[in-house]
Amino acid sequence: MMNRLLVFLMLGAAFMLVVSAIDQDANEDINKRGVPCLCDSDGPSVRGNTLSGIIWLAGCPSGWHNCKKHGPTIGWCCKQ
């Protein structure tokens, strides 16, 4: 029983180490700018494409434009 607990704790610690090593710059960009979204100019799929738009809930602010013809279902996908 104690061995299983020790293995579980070690796996948990390893998982936390991996998660904390994820690119912190990407997290800072999301915190500063909001949630990224896929503009029409980014391509048809999110796989391998950069998400150049930002979701705004109350419409695009001044200096930004809606960069997606359809969706997202909540808010607008805007690009500067």
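Count begins at 1; order follows the chain as displayed.
Glycine residues also receive a Cβ, built from the backbone N, Cα and C atoms like all the rest.
Substituted residues are absent from this model; it holds the original ones throughout.
Pulled from Swiss-Prot, these are the features on record:
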MUTAGEN   VAL35 to Ala  9.8-fold decrease in binding affinity to cockroach sodium channels and correlated loss of toxicity to blowfly larvae
MUTAGEN   LEU38 to Ala  27-fold decrease in binding affinity to cockroach sodium channels and correlated loss of toxicity to blowfly larvae. In vivo, slightly affects fish larvae after several hours
MUTAGEN   ASP42 to Ala  317-fold decrease in binding affinity to cockroach sodium channels and correlated loss of toxicity to blowfly larvae
MUTAGEN   ASN49 to Ala  11-fold decrease in binding affinity to cockroach sodium channels and correlated loss of toxicity to blowfly larvae
MUTAGEN   LEU51 to Ala  209-fold decrease in binding affinity to cockroach sodium channels and correlated loss of toxicity to blowfly larvae
MUTAGEN   ILE74 to Ala  16-fold decrease in binding affinity to cockroach sodium channels and correlated loss of toxicity to blowfly larvae
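Structural mapping of features recorded in Swiss-Prot.
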residue : record               : Cβ neighbours (10 Å)
VAL35   : mutagenesis position : 14
LEU38   : mutagenesis position : 20
ASP42   : mutagenesis position : 19
ASN49   : mutagenesis position : 13
LEU51   : mutagenesis position : 15
ILE74   : mutagenesis position : 7
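Of ASP42, ASN49, LEU51, ILE74, all annotated as mutagenesis positions, the residue with the shortest Cα distance to VAL35 (mutagenesis position) is LEU51. Each residue contributes its Cα atom, and for ASN49 (mutagenesis position) and ASP42 (mutagenesis position) those atoms are 6 Å apart.
For the pair LEU51 (mutagenesis position) and LEU38 (mutagenesis position), the Cα-Cα distance reads 5 Å. In the three-state DSSP assignment, the secondary structure recorded for LEU51 (mutagenesis position) is coil.
Between the CA atoms of LEU38 (mutagenesis position) and ILE74 (mutagenesis position) there is a gap of 14 Å, rounded to the nearest whole number. If you measure from the Cα atom of ILE74 (mutagenesis position) to that of ASP42 (mutagenesis position), you get 19 Å.
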